[in-house]
Structure formats: structure tokens, C-alpha cells
Amino acid sequence: MNKNVMVKGLTALDILTSLGCAENISDQPHSIAKAEKNVKEITDATKAPYNSVVAFAGGTGVVVGKNTIVTNKHIAKSNNIFKNRVSAHHSSKGKGGGNYDVKDIVEYPGKEDLAIVHVHETSTEGLNFNKNVSYTKFADGAKAKDRISIIGYPKGAQTKYKMFESTGTINHINGTIMEFDAYAQPGNSGSPVLNSKNELIGILYAGSGKDESEKNFGVYFTPQLKEFIQNNIEK
């Protein structure tokens, strides 16, 4: 991946600054104008698919089964992941699903930026994780020109972890790499990429440093990746 491609997690910005990419992620009027057409805040995240989305410190994840969240390796590797709790479908106005401590992490053994995070079932508020989230179903597949949406927490700390959804189109898929034009920002790492039926196609992991509204990248869930995830869902 070239210098204009950058990881979308706030935890990675220190590394990327040396590549001259970090400043390109914000304050681009032409990008913002495009984003206004296809980005909306989700103020009530208590219903599917929004209640399957969780916030990490500097990233996003999606619930796929009992106590089981899918996100990026670079989010899971964050030094803060065990210190900062996972917040289930936090939004600006809706009732959140609780804050949960991380139990363990399982990284995908291949090069793909994919990891499984297991959380403890009971939140600090005494809520049950599995009763307060929904599990996102996997899509059978996807192809170029399919419409998609991504849901997550762009610039989480700056926006006080408001949830946003953006829509776009798949440009192409090559193996486990998916390129699409849905707008994303730092904090969207690990955001679910959903089809028109709100089925899980993959997760976002990086984007273009020139114009995030034109080119972003996701880990496309091939049968092999889906098998890895399913084998690591808590029973």
C-alpha cells in the first residue's frame, strides 16, 4: 500500500505523521462537501444494525456473536484496549448498551488487518452484553457497484463518540481487499461494511490520504475469513 493510504484508527496517527498523511485526513472542503450528501448521525442506536456497533478508544467494532466483536488488528493491539472499556452502541441521544471490559484478543494469523475481541458478559453497570446488542449476519458475498454503508465512530473523542453512518459504492474487490467510496475518517477503523440488507461484507481498515470520500479500503470477508471468525465466536 502506498504513502497515500492510511490507517483509519486514531491510535495509528503518530506512526503515519512521518509519512506526511495525517494532516490530509481532515479540513478538506471538497471532501466535506461530498460527505454532507451521504453521512448522517445516528442519534438512537438501540435497534439493528446500529446496536451491533461498538466503540473502542480510537476505533470501531461490530458484534458477530456471543461476547464476540470483530475489529482491526491495529485497534486490538492498542495499548489502551485493556484499560479502556468497550462501549456498546453509544450514541448522542439514545440509551447505550453498557461498557464492557476486554477478556482476550485473537488475531487473524494472515496479513489481513483482522482480529477478534472477546468481552466480559456483564458491564460495569450490571448490563448483559448479549441482551443489549444484536449479532450482525454475514453476507453471502459482494461485487463491484453494490451499494454499501459503514457505521462507526469517526473522530470519536472529538465528537464525544457520536455514531455516524455513511453510504457509498464498492469500486472493486481483489481477494480480501475491498475498495469503496463511502466516506470515512480516523476512528472508523473496524467499522462494519454492510450491504443493502445490513449484512456484513467486511470491515474498514484504511483510506486514501488525498480524499477519503473517494477511496477507502476494507477487509473483505472471504469464506476463509468468515470461517476464522465463526470458529472464534464464544459458544
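Here the Cβ of each residue, glycine as well, is placed from N, Cα and C on the backbone.
None of the noted substitutions appears here; every position holds its original residue.
Here Swiss-Prot describes D14 to T as a natural variant; the accompanying note says: In strain: VBI-M0894. According to Swiss-Prot, the natural variant C21 to F carries this note: In strain: VBI-M0894. Residues or ranges marked as active site, charge relay system in Swiss-Prot (evidence: similarity to another entry): H74, D113, S189. The natural variant S92 to G is recorded by Swiss-Prot, whose note states: In strain: VBI-M0894.
Nearest by CA distance to D113 (active site, charge relay system), out of the recorded positions H74, S92, S189, is H74. The number of other Cβ atoms within 10 Å of the Cβ belonging to D113 (active site, charge relay system), over all protein chains shown, comes to 25. Taking a C-beta cut-off of under 8 Å and a sequence gap of six or more, S92 (variant position) has these contacts in its own chain: E41, T43, K160, K162, M163.
The highest number of surrounding Cβ atoms within 10 Å, among the active-site residues H74, S189, is found at S189. Here the CA atom of S189 (active site, charge relay system) lies 9 Å from the CA atom of H74 (active site, charge relay system).
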